[in-house]
Amino acid sequence: MTKHYLNSKYQSEQRSSAMKKITMGTASIILGSLVYIGADSQQVNAATEATNATNNQSTQVSQATSQPINFQVQKDGSSEKSHMDDYMQHPGKVIKQNNKYYFQTVLNNASFWKEYKFYNANNQELATTVVNDNKKADTRTINVAVEPGYKSLTTKVHIVVPQINYNHRYTTHLEFEKAIPTLADAAKPNNVKPVQPKPAQPKTPTEQTKPVQPKVEKVKPTVTTTSKVEDNHSTKVVSTDTTKDQTKTQTAHTVKTAQTAQEQNKVQTPVKDVATAKSESNNQAVSDNKSQQTNKVTKHNETPKQASKAKELPKTGLTSVDNFISTVAFATLALLGSLSLLLFKRKESK
């Protein structure tokens, strides 16, 4: 009898099971990659929406100016504090938007406020708009149209509290701590394109600085001449003494001349050293000025490069697109390979 692993039927079953495993693995890889790509795209969309919301909010805030203002709700016809004051958050805000003024306040237990109306000193009803209605916190932010100079508002409200069967309408007056002030216009966002700084052109030196040549004064040696000996005696002894005196004076004259020559050389030598030192220092100063000018030119040339780099926008989204394309391509190739193997094995089994 032939062994089971040599049986052709057994081999075909093993092949079909292997193909099923490969197909299931490929399908799971494709599904996993699609789920990952979908989650990544959702995160990108959420981040984009959050950024847009932040930008819109910052734009709205920049278009309006506000200032806090304190107030108190008092009973009608008296200066006694009303219970309505406890259901409003303090302080309020004075807002100027689109050249219009609003008094903004937040109502606590907003579900109790069935009706609220505000009137000015001339008993004219003021427009009221809801800015934010938070059902979870049970608060409501409202804007009441006002004008600069208003000191108080008359309020007519309808409050219903089902838990205690409270259902009443009453009139109160809202007193501001100070009159509604006049606010400055909001600073509009600057849409002016930034001016690119132009590199300053270095000034070309027109005249080259020449080293100053120090003036050297020639020192004239002072030679002292000895007086002539006029003793001319007739005796021989005296003439001998005079000749000796003349030789001594000549020797002294030559010695003094040599000393004065040496002193002149000594004077000329330090003067020359001072002149050379000054010329070297002047040349070094000129070279330092040139190096500073070249450094300034290089710095000014680098500034437009940095500005151009700042202009470049960050390349966002390219990495995620590349990952998406590579993943889809890999999954497609794997699926095609598994299908081709499956078709090939079916042909062999037939």
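Even glycines carry a Cβ here, placed using N, Cα and C.
Modelled residues match the original; the substitutions are not represented.
Owing to the predicted nature of the structure, the values given are computational and were not obtained by experimental measurement.
The heme binding site annotation in Swiss-Prot covers Lys75, Ser82, Tyr166 and rests on experimental evidence. Here the Cβ of Tyr166 (mutagenesis position) has 10 other Cβ atoms within 10 Å, regardless of which shown protein chain they belong to.
Here Swiss-Prot flags 62-184 as domain 'NEAT', drawing on sequence analysis. Mapped onto DSSP classes, the domain 'NEAT' (62-184) shows 12 helix, 73 strand, 38 coil.
Annotation of the published mutagenesis His83 to Ala in Swiss-Prot: Does not affect heme-binding; the original residue is retained in the structure shown. In the shown protein chains, 11 other C-beta atoms lie within 10 A of the C-beta of His83 (mutagenesis position).
Spatially close to Tyr87 (mutagenesis position) yet at least six residues away along the chain are Leu107, Asn108, Asn109, Phe112, Trp113, judged by Cβ distances under 8 angstroms. The note that Swiss-Prot attaches to the published mutagenesis Tyr87 to Ala is: Decreases heme-binding.
For Tyr101 (mutagenesis position), the count of additional Cβ atoms within 10 Å of its Cβ stands at 20 [all protein chains shown]. Annotation of the published mutagenesis Tyr101 to Ala in Swiss-Prot: Does not affect heme-binding; the original residue is retained in the structure shown.
For Tyr102 (mutagenesis position), applying a Cβ distance below 8 Å and a minimum sequence separation of six or more within one chain yields Val94, Ile95, Lys96, Asn143, Val144, Ala145, Val146. One entry in Swiss-Prot concerns the mutagenesis experiment Tyr102 to Ala. Its note says: Does not affect heme-binding.
Among the sequence features in Swiss-Prot, the mutagenesis site Tyr166 to Ala is noted as follows: Almost abolishes heme-binding.
A mutagenesis experiment is reported in Swiss-Prot for this position, Tyr170 to Ala, and the note states: Strongly decreases heme-binding.
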Rounded to the nearest Å - Cα separation of Ser82 (heme binding site) and Tyr101 (mutagenesis position): 26
Nonlocal residues around Tyr170 (mutagenesis position), in sequence order (Cβ under 8 Å, 6 or more apart): Asp76, Lys156, Val157, Ile159
Pairwise Cα distance maximum in Å, heme-binding residues per record: Lys75, Ser82, Tyr166: 18
Of the recorded positions listed as Lys75, His83, Tyr101, the one whose CA lies nearest the CA of Tyr166 (mutagenesis position): His83
All-chain count of other Cβ atoms within 10 Å of Lys75 (heme binding site): 16
